[in-house]
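*Asks:* Quick paste from Swiss-Prot:
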type: BINDING; residues: Cys72, Cys75, Cys97, Cys100; note: Zn(2+) binding site
type: MUTAGEN; residues: Cys75 to Gly; note: About 90% loss of peptidase activity and complete loss of methylase activity
type: MUTAGEN; residues: Gly95 to Asp; note: Complete loss of methylase activity
type: MUTAGEN; residues: Lys96 to Glu; note: About 95% loss of methylase activity
type: MUTAGEN; residues: Cys97 to Gly; note: Complete loss of peptidase and methylase activity
type: MUTAGEN; residues: Cys100 to Gly; note: About 95% loss of peptidase activity and complete loss of methylase activity
type: VARIANT; residues: Thr18 to Ala; note: In strain: PAK
Amino acid sequence: MPLLDYLASHPLAFVLCTILLGLLVGSFLNVVVHRLPKMMERNWKAEAREALGLEPEPKQATYNLVLPNSACPRCGHEIRPWENIPLVSYLALGGKCSSCKAAIGKRYPLVELATALLSGYVAWHFGFTWQAGAMLLLTWGLLAMSLIDADHQLLPDVLVLPLLWLGLIANHFGLFASLDDALFGAVFGYLSLWSVFWLFKLVTGKEGMGYGDFKLLAMLGAWGGWQILPLTILLSSLVGAILGVIMLRLRNAESGTPIPFGPYLAIAGWIALLWGDQITRTYLQFAGFK
């Protein structure tokens, strides 16, 4: 196809197109982050009522990632297409609803911008390759999972498990690791945090993390192979400890306040996939091993 040939031979055009795509995807991720937990809660309630033998709730209006159309949470004004252009509409509207002038949350444009910038970097890092396409899907998934976990302390299986399988499929073709390394990465990724979970619970009687974290690290191992696991665990622990203390201080929260670990795993895994080899070599040279 002429367009694909053009993008393959013009790296800058590929990066710019990927940034624009990232803006659109970022807008959709805002919808996913807002609606998916509510959709899951609806399903849980329906399943609980069925298990308890209760009458099902009256049929509710359709609620999914497509319907109903997005609306202002304050006045209910339905957002029109020209009011939903990523970043542009937010700036044109001055960050306010066109109807009631209520402030629009700053996180919406920030998510769009972050998705665009990360997507552009992936395109620049990998070039016009299958690796770039796969890494874009992973990046978008990690962003959505991180935000949902930060809001609800929840890592949805509907996001984690498909990405785990996608990582194994990608590495069937050797995009990031061999298939054997990816399989071991998935197994060891799950078992490593599972072991820490039970050891911590035996010692303290408390649950230090959720099962979603096990699955997330297994998913990252399926993408990068078992070799990225030590660096991912180390980076996520360091970043989580530092930011966790800062967040507790800022919120004046108690030390027992739960802190989602998923975002730190996602950040660390993403870094390990892109720069793991360079970070490891630099550390070994600094430590005098090479």
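Cβ coordinates come from backbone N, Cα and C, glycine included.
Could you give the neighbours, burial and distances for every feature on this list?
*Replies:* According to DSSP, Cys75 (mutagenesis position) is assigned to coil rather than to any helix or strand. Less than 8 angstroms from the CB of Cys75 (mutagenesis position) sit Cys97, Ser99, Cys100, Ala102, each of them six or more residues away in the same chain.
The Cβ of Gly95 (mutagenesis position) lies under 8 Å from the Cβ of Ala103, Ile104, Lys106, Pro109, each of these being in the same chain and 6 or more residues away along the sequence.
Lys96 (mutagenesis position) falls within a strand when secondary structure is assigned with DSSP. Lys96 (mutagenesis position): 13 other CB atoms within 10 A of its CB, across all protein chains.
Counting Cβ atoms from all protein chains shown, Cys97 (mutagenesis position) has 18 others lying within 10 Å of its own Cβ.
Counting every protein chain shown, 11 other Cβ atoms lie within 10 Å of the Cβ of Cys100 (mutagenesis position).
Under 8 Å, Cβ to Cβ, and six or more positions away along its own chain, Thr18 (variant position) finds Ser119, Gly120, Val122, Ala123, Ala132, Leu136. According to DSSP, Thr18 (variant position) sits within a helical segment.
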*Asks:* Using the alpha carbons only, what distance in Å do you get between Cys72 (Zn(2+) binding site) and Lys96 (mutagenesis position) once rounded?
*Replies:* 10
*Asks:* Report the residues of the chain - excluding Cys72, Cys75, Cys97, Cys100 - with C-beta within 8 Å of the mean position of the site's C-beta atoms, for the recorded Zn(2+) site, in sequence order.
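*Replies:* Neighbours within 8 Å of the Cβ centroid, excluding Cys72, Cys75, Cys97, Cys100: Pro73, Arg74, Gly76, His77, Ser98, Ser99, Lys101, Ala102.
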